[in-house]
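To start, the structure itself, in structure tokens.
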Amino acid sequence: MFLAKSIVCLALLAVANAQFDTNYASGRSGMVHLFEWKWDDIAAECENFLGPNGYAGVQVSPVNENAVKDSRPWWERYQPISYKLETRSGNEEQFASMVKRCNAVGVRTYVDVVFNHMAADGGTYGTGGSTASPSSKSYPGVPYSSLDFNPTCAISNYNDANEVRNCELVGLRDLNQGNSYVQDKVVEFLDHLIDLGVAGFRVDAAKHMWPADLAVIYGRLKNLNTDHGFASGSKAYIVQEVIDMGGEAISKSEYTGLGAITEFRHSDSIGKVFRGKDQLQYLTNWGTAWGFAASDRSLVFVDNHDNQRGHGAGGADVLTYKVPKQYKMASAFMLAHPFGTPRVMSSFSFTDTDQGPPTTDGHNIASPIFNSDNSCSGGWVCEHRWRQIYNMVAFRNTVGSDEIQNWWDNGSNQISFSRGSRGFVAFNNDNYDLNSSLQTGLPAGTYCDVISGSKSGSSCTGKTVTVGSDGRASIYIGSSEDDGVLAIHVNAKL
């Protein structure tokens, strides 16, 4: 059976190739994961912040009905009851309005979709009013019956690919994606989201599904909806959650022919570097030399909703909002470097790793509160609103596809490079000051450092950098400064 599935996978490869295109609007790059936000709040954020600040896309939490769990943990969203679009984030009408409003301001929507499994035992009723009996594998809201699932068995050996793909992940009832009826229901669900104007999908737990089955599902999806500004013939961008740190039976290379993958090695490696376990000088060959998938197959991130809580991969090396200086440096590097498709995390604060989003009453999600400096309160972290991050999204948009040039390092933890002649960044992760004359590659003039401040008319709210006629500038980053990074670009010239 595995050989037959492999043949099907290869046959559909040409169809899948269209799924590497992010479908971003021209001149934009980078997406943000607004984790557990409500649809109405995301729509407003697209219009008021994401669009004006150059973000290209927003990843949203699962949109379909999920099991209601005691204490309302975040992970209940990953326990489907049906494919009805009804969650704590809102209903179908609100979701459709959000997608339309975001598309109108150039921000594409990417849905976190869960179809590896259905809810585990205890998930008997859902956010949309549906009921289920997970113990008997009955989910009338779809409907699914026991005929649509793999036999009950637990995953205990990640060196056994059959077990990983055919058994149950932490008790979640494992759907059989090789079943034609299951394929029909999944395609129907995804096509409905495409009709509503989404640009792509993050496929949860892709590692736990056979690549050949995924190839069939992806190959059957309709083209994107041209009513939402997509080019005729466009296909949904597919990014698959495949945790591959090496040493297991399943490899990300089995999935990169079908779509992009979540490159967890990027998160692990960038955390080690900016935590000081590896030196910044070694970043000179950042990319596939570090064991990453190809650039157009890699969705890259500093942290995600799983590994910031110690789940997934990376462990204690993962950087989160709780170590803000290093987190901002790592995020700035990710956005300054051309490798991969970057995704910015936008979190809610937590002390308990099961803790759900802020609520008004223990159940209904609370809206973020916005402060005058663009930051959030009310339990929301909103890293995407940190100046050091959103200004680097603008940096990335400004430099476009220009190559890395003028690399410099001090043989330790101070580095700098330009992106052609359009942007320049410098980093200091040493315990002493960076104070050097460096080649920026930029035209002569005075520039606003978009890390310490922002350009405002003809002035700068932060540090300024003067570039000489030879392209060189005196760069200073004190080891005790709040930010260990400096960035200038041609659109920040004063």
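Glycine too: its Cβ is placed from the backbone N, Cα and C atoms.
Fair warning: this is a prediction, and the values are worked out from it, not measured in the lab.
Here's what Swiss-Prot has on this protein:
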ACT_SITE  Asp204  active site, nucleophile
ACT_SITE  Glu241  active site, proton donor
BINDING   Asn116, Arg165, Asp174, His208  Ca(2+) binding site
BINDING   Arg202, Asn304, Arg343  chloride binding site
VARIANT   Ala11 to Ser  In strain: Berkeley, JP-5, JP-35, JP-55, JP-75, KN-12 and Oregon-R
VARIANT   Asp121 to Glu  In strain: JP-55
VARIANT   Thr288 to Ile  In strain: KN-15
VARIANT   Ser401 to Leu  In strain: Berkeley, JP-5, JP-35, JP-55, JP-65, JP-70, KN-12 and KN-21
VARIANT   Glu403 to Ala  In strain: 1420#1, AO168, J87, JP-60, JP-169, JP-186, JP-190, KO123, KN-3, KN-9, KN-10, TN22 and TN256
VARIANT   Tyr476 to Asn  In strain: 1420#1, AO168, J87, JP-1, JP-15, JP-55, JP-60, JP-75, JP-84, JP-169, JP-186, JP-190, KO123, KO140, KN-3, KN-9, KN-10, KN-15, KN-17, KN-21, KN-22, KN-23, KN-27, L16, TN22 and TN256
VARIANT   Gly478 to Ala  In strain: KN-21
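Structure with Swiss-Prot features highlighted.
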{"residue": "Asp121", "record": "variant position", "CB count, 10 Å": "12"}
{"residue": "Arg165", "record": "Ca(2+) binding site", "CB count, 10 Å": "22"}
{"residue": "Asp174", "record": "Ca(2+) binding site", "CB count, 10 Å": "24"}
{"residue": "Arg202", "record": "chloride binding site", "CB count, 10 Å": "26"}
{"residue": "Asp204", "record": "active site, nucleophile", "CB count, 10 Å": "22"}
{"residue": "Glu241", "record": "active site, proton donor", "CB count, 10 Å": "22"}
{"residue": "Thr288", "record": "variant position", "CB count, 10 Å": "13"}
{"residue": "Ser401", "record": "variant position", "CB count, 10 Å": "8"}
{"residue": "Glu403", "record": "variant position", "CB count, 10 Å": "10"}
{"residue": "Gly478", "record": "variant position", "CB count, 10 Å": "13"}
Original post:
If you skip the near sequence neighbours and keep only those at least six away, which residues in the chain come within under 8 angstroms of His208 (Ca(2+) binding site), Cβ to Cβ?
Top reply: Asn116, His117, Ile155, Val164, Arg165, Leu169, Asp174
Subject >> Same-chain residues at least 6 apart in sequence whose Cβ lies under 8 Å from Asn304 (chloride binding site) >> reply: His33, Thr262, Ser267, Gly312, Arg343, Met345
Original post:
If you measure Ser401 (variant position) to Glu241 (active site, proton donor) at Cα, how many Å is it?
Top reply: 26
**OP:** For Asn116 (Ca(2+) binding site), list the number of other Cβ atoms lying within 10 Å of its Cβ atom.
**Re:** 25
Original post:
What recorded positions in the list Asp121, Glu241, Tyr476 lie within 10 angstroms of Arg202 (chloride binding site), counting C-alpha atoms?
Top reply: Glu241
Original post:
So which other residues, same chain and not among Asn116, Arg165, Asp174, His208, have a Cβ within 8 Å of the centroid of the Cβ atoms at the Ca(2+) site?
Top reply: His117, Asn150, Val164, Asn166, Cys167, Glu168, Leu169, Leu175, Gln177, Ala205, Lys207, Met209
Original post:
From the Cα of Thr288 (variant position) across to the Cα of Glu403 (variant position), what is the distance in angstrom?
Top reply: 16
Subject >> Close variant positions near the residue listed as 'active site, proton donor', where close means Cα within 10 Å, chosen from Asp121, Thr288, Tyr476 >> reply: none
Subject >> Distance, Thr288 (variant position) to Tyr476 (variant position) (CA atoms, angstrom) >> reply: 31
Subject >> Structural state of Thr288 (variant position), classified by DSSP into three states >> reply: helix
Original post:
Just checking, which of Arg343, Tyr476 (recorded positions) has the fewest C-beta atoms within 10 Å of its C-beta?
Top reply: Tyr476
Original post:
Which of the three DSSP states, helix, strand or coil, fits His208 (Ca(2+) binding site)?
Top reply: helix
Subject >> Cβ-based neighbourhood (8 Å from the centroid) of the chloride site, residues Arg202, Asn304, Arg343 excluded >> reply: Met31, His33, Gln59, Asp112, Val239, Thr262, Leu299, Phe301, His305, Met345
Subject >> Inter-residue C-alpha distance, Asp204 (active site, nucleophile) and Thr288 (variant position) (nearest angstrom) >> reply: 24
**OP:** Write down the Cα-Cα distance for Gly478 (variant position) and Thr288 (variant position), rounded and given in Å.
**Re:** 32
